[in-house]
Amino acid sequence: MSGFLEELLGDKLVTGGGEEVDVHSLGARGIALLGLYFGCSLSAPCAQLSASLAAFYGRLRGDAAAGPGAGAGAGAAAEPEPRHRLEIVFVSSDQDQRQWQDFVRDMPWLALPYKEKHRKLKLWNKYRVSNIPSLIFLDATTGKVVCRNGLLVIRDDPEGLEFPWGPKPFREVIAGPLLRNNGQSLESSSLEGSHVGVYFSAHWCPPCRSLTRVLVESYRKIKEAGQEFEIIFVSADRSEESFKQYFSEMPWLAVPYTDEARRSRLNRLYGIQGIPTLIVLDPQGEVITRQGRVEVLNDEDCREFPWHPKPVLELSDSNAVQLNEGPCLVLFVDSEDDGESEAAKQLIQPIAEKIIAKYKAKEEEAPLLFFVAGEDDMTDSLRDYTNLPEAAPLLTILDMSARAKYVMDVEEITPAIVETFVNDFLAEKLKPEPI
């Protein structure tokens, strides 16, 4: 177990009091679950979370005192046998060391050392963290993600009765009545044999309302084509009145607004960090894509439904948002040449498929997304923003969160060059240039 933890966290962590702790010792203590707490001292929501998380942490570990100073920083000799084998590690985005020190001082758990900035960025990218505070629970033995939305765990299970909060099958989580906007109620068993879109949305969110208008047409086209497809609206509205107003525009099903527990469990199951989000499931309840929003906007006629992920995407206005989700390989080409974009996709597809398959076997998300970019206004803006040369073809890896780029500017790009470039990046052999 300690091998995984050391690979993830490095050799040393620190307590709130500044004492170093060997990561290897976590394995010896039999930690079953690791919580990664992504936050920042300047964030008011993070300050609020730290207080409630300290009480939660103390209760689950069975510490004599659940407040600041108990637990990790209190000394191993005096620490009681934990009721639940849980450890939390704070991963900060602070830019000022003094502010970081003041913030972690009262934390009863451990923290990644301030100087480990590169490792912090790797963790943010690895787990696709898009906002703070964020709390992700991992199996400390296998490294597999157990729960992406630990904030809801704290709210929904403050006593830790459902520990270790592992994912449950969709059919189990969705079980219960579903509504149509005419008041008709259907059992969730009516979904059997259908592809399902789980739609997290709210009326107060303008991008949600825009997507809903498009999604209504997509839903109609898919149904008219004879496909077995249903959408379930999981509301994030702030009142039942707002929910009813918004739901009146939707021809599909919804989890009742009053069933807050089921709505929360669905958010936990899919680790929802923002809306709108459309998760598309196969008839067995397995995730086909988490990028339903992008797929619907890119495929107006729904010809590619149910939108199985493509190893290489053609960069567009609707999927450019994915550039912010982690490192992306982008091959810029001269799209004025007939067939250039398709040839470029075929060029990088083998290595993309190889990387995706490798990480899928480990039940992890691939560490890179793969794009081909032609010539249009959006691509020009991307080149300008990242200060890239106008050359084509141009092979790059862009890491927006780290504000870093890696450029392979050669006359001819071959599959071997692409594979070497990707492998060197993953092995951290490439020197980044600032964006």
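Just so it is clear, glycine is given a Cβ too, placed from its N, Cα and C backbone atoms.
Owing to the predicted nature of the structure, the values given are computational and were not obtained by experimental measurement.
Annotation comment: Swiss-Prot describes 167-314 as domain 'Thioredoxin', evidence class sequence analysis.
Annotation of the mutagenesis experiment C205 to S in Swiss-Prot: Loss of function and interaction with DVL1; when associated with S-208. The Cβ of C205 (mutagenesis position) has 18 other Cβ atoms within 10 Å, all protein chains considered.
Around C208 (mutagenesis position), taking its Cβ as the centre, 21 other Cβ atoms fall within 10 Å, counting all chains. As a published mutagenesis entry, C208 to S appears in Swiss-Prot alongside the note: Loss of function and interaction with DVL1; when associated with S-205.
Secondary structure from DSSP puts C208 (mutagenesis position) in a helix. Helix, strand and coil residue tallies for the domain 'Thioredoxin' (167-314), in that order: 54 helix, 32 strand, 62 coil [DSSP].
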